[in-house]
Every structure is written in structure tokens, then in C-alpha cells.
Amino acid sequence: MGLRLTTKVQVSGWRFLLRRLEHAIVRRDTRMFDDPLQFYSRSIALGIVVAVLILAGAALLAYFKPQGKLGGTSLFTDRATNQLYVLLSGQLHPVYNLTSARLVLGNPANPATVKSSELSKLPMGQTVGIPGAPYATPVSAGSTSIWTLCDTVARADSTSPVVQTAVIAMPLEIDASIDPLQSHEAVLVSYQGETWIVTTKGRHAIDLTDRALTSSMGIPVTARPTPISEGMFNALPDMGPWQLPPIPAAGAPNSLGLPDDLVIGSVFQIHTDKGPQYYVVLPDGIAQVNATTAAALRATQAHGLVAPPAMVPSLVVRIAERVYPSPLPDEPLKIVSRPQDPALCWSWQRSAGDQSPQSTVLSGRHLPISPSAMNMGIKQIHGTATVYLDGGKFVALQSPDPRYTESMYYIDPQGVRYGVPNAETAKSLGLSSPQNAPWEIVRLLVDGPVLSKDAALLEHDTLPADPSPRKVPAGASGAP
């Protein structure tokens, strides 16, 4: 009896009946107007193919680049202990931090995680690295360099006020409670027994006992200076003392053709469409002065004049005009109350492309940072400031002495500055394009060790103990 072969039509019909039976069981519908079940089988087939490809790729990766094995790099991390090791001349050396390892290798390599059994196959050397160096050197993003130094005085009304210094390296939060000084505002401060007045330009020495000067400036007799820190004193530019330059031969008759009662050193005025203009008589001419200078000159010596006499403009224009270098501003000042506005800040900012930095003096009720950033402050142990940073900084400082080149520093998020000797060292740490920063503020940060390759290649038995550590505050997690 011969074999009876099936035809394609029979096979197709059999498959159709099976599909129809599936629809009857799963969907309870045998009409088969559509066939959604076909997608299930296709997805299963596709999933199997993808799984096979993934397994094949994993097998190839494990063969050509096995995990936990030596080879391909000289920087390793023990998978069991997380100890960092660097391979030097066939010896495996423990290293204190990633920064030291990168300095040793000369490139910003990342460690490969290796099994302890693999590391034990290599001869072991002494620990190398720079004690006290940062573990790594991350840098916060941003094209604008902003550095701010703030003094906050507590108990300003008392006989022993306390000054707290803060270093801020992050964008500022400026609002009505803390904002830049206006041209008519000033702050009275003291440093080492001397009195200074701080304006938008900087600090000026002033003698509060000179009532002729202070009354013309609108400084009340009840105004009292409050102390500032050494860092703030050095950061604020010295704009010279606020005192009137002496006038030679003051009180002598003039030889300029003016009335006899206008002796040298006296003040007169002319009326213009913009208001009165004041002039002081000098030995060889006259000099225009602002209203505050005129008031100060008259309060010092009025030369018998009850009020500045008015002169005819046509007479004045025929007299030689000179310059009287008065440092006083154009209008009386409003003295900021430190008990109400205890924070005094000097801010330095330079953006990419700026030819020179911009500095601003601010005053207000609190530090110019957000409330959330207030909790980020780090009170340094060996420094005098509390530091607020939004990440690491790589900065370049230009020395005012032309004999010296610029200095580069890496500043970690804890506010410790580390010297970077040159651009090659910076490159090995993954640092580039340093931002400018003011030495007046950076100098207040705690100075860490220099990050150099020679220092990283030194071997150590143990780390020296910190001679003056600080106990963790009570109430902190894990503290007694």
C-alpha cells in the first residue's frame, strides 16, 4: 500500500482549524474577522531572538573584557574592600585617594573593580599618595565666577559685638532684605581702633570728631561704628581718607577781582537753571565744589559769611578755574543701621569675556543666599570663616606683583584650597579652563597640600594625626 502524501491545502486547512479552535477557546468567537493572536506568537519569537542576541553579546563581552580580572589599566579597586590600588613597576601600591592615583599615572583614569584573589597575585608595596588631598577633583558647572565675603555682626548695640565671617562661592539671592548699597548709603565700621566709612566704592578713613565734616555729610552724632574682620578690611578697596585738603593762604584777601569779603577759602554761589553751583576761592583761581563740600568748608571756617553770597555768572567766567580735590560725595549719606542690617558683604564677579571683574558692596538682614543654602555652610576648623560652596572650583589667581605668574588652585566642596603647580598637573586631574577668583577671598580658605606628582609618589607607613581636631557636635548622627 503506497504512502498517501498530504497536500499544502490540507496542511493549511489543518492549521486554520487549529487557529479557529484557539479563537474559540480564548476569544469565544470563531468568526475570525481579525486575528490578534498572531501578534502573541510573533512577540514570543522576537523575544527569543533578542534574548539570544543579549546572551551572545554578554558571552563575547565576558570573553574579551572579563570583569574582576587584571589587565588593561594600572588603577584598581578591590571589590571586597573598596581599597584603591595603583600598579607601579610591577608592584601594587595602596593609594590614599583617587587624586593621588591620577597624579601618579599622569592622566584622569578611573579605577577598574577587581577581585581580591586577582590582586593577591601581584607583589604588594607601601601606601603612596598625598595625605590630606581631596579624594577626587570634581568642579561645579558655570561660566561666571562669583565670590562673596560677608561679615555678620551679632549684638551690634552691645559693648562687645561679635563678627562672623562667611565665604560664599555660588550665585547670590538678592532681594529687598539684602541688596547693593546705593550711592547715598554708607556703613560705619571700625578696625583696630580706627573708624572707616564704607560706600559703594570701598572704605574711607574718617574722623568722627570732625563735626564740620560729619554734619555736612549727614552723619548723626549717635552713629556708632561696628567692627569688621581682617578679611573684610583687606578686601574692601582703600579709597583714601575723607578729609578736606587744606587751602594755602586761607583767610588772605583774594587777587582775582572778587569782592573783598570773599577771602581765600570762602565759598560763594551762582544761580543756574539746574540750581545753585558752589565755588571755593583759591589763591590762583576758583574751583567748583559740590554742596556737601561747600557745607563742610563753611562749617570749618565761614570767614564771616552767614551764607554763601551769590555772584554774577559773567564775573565768574572771567576767573581762572582750578580743581579742588574733595573726596566727599555729591549728597548727604544715609548711614545703614547694623543692628537692623547686620550683614555687610563684598562681592566679586567675572563672567566669560569680561575684561575686568565687577565688585559690589551689599548690606542687609542676612547672607545673600537662599534659605536652603544656609544649611550648606561648613565651619572650618583651622579657618575663621564659614564656607558656602555649590561644588568644587578650579581657579587662577593673578598676583599683583608682575614678577610672579598666576597661581592655580583647586578648592574642594569643604572649602580647602590645594595648589596646582602647572597646567600639565591640572590636565592629569581632569581640570581645565580655570576661572578667575579674588585672592582677597581665596586667601581666607584653609590651605591644603600641593597636588604634585612628586608628592603623590612618596611612600608612607601611616598618616600623621591631626594635632587639633574638632569633636563632632552633640546631637549629630552617631555622636555621643
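Yeah, the Cβs are placed from backbone N, Cα and C, and that goes for glycine too.
R102 to A appears in Swiss-Prot as a published mutagenesis result, with the remark: Retains 40% ATPase activity (in residues 72-480). Among the mutagenesis entries in Swiss-Prot is C150 to S, noted as: Retains only 20% decrease ATPase activity (in residues 72-480); probably due to loss of secondary structure.
Between R102 (mutagenesis position) and C150 (mutagenesis position), the C-alpha separation comes to 36 Å. In the three-state DSSP reading, R102 (mutagenesis position) counts as helix. The 10 Å shell around the Cβ of R102 (mutagenesis position) contains 27 further Cβ atoms across the protein chains shown. Here the Cβ of C150 (mutagenesis position) has 29 other Cβ atoms within 10 Å, regardless of which shown protein chain they belong to.
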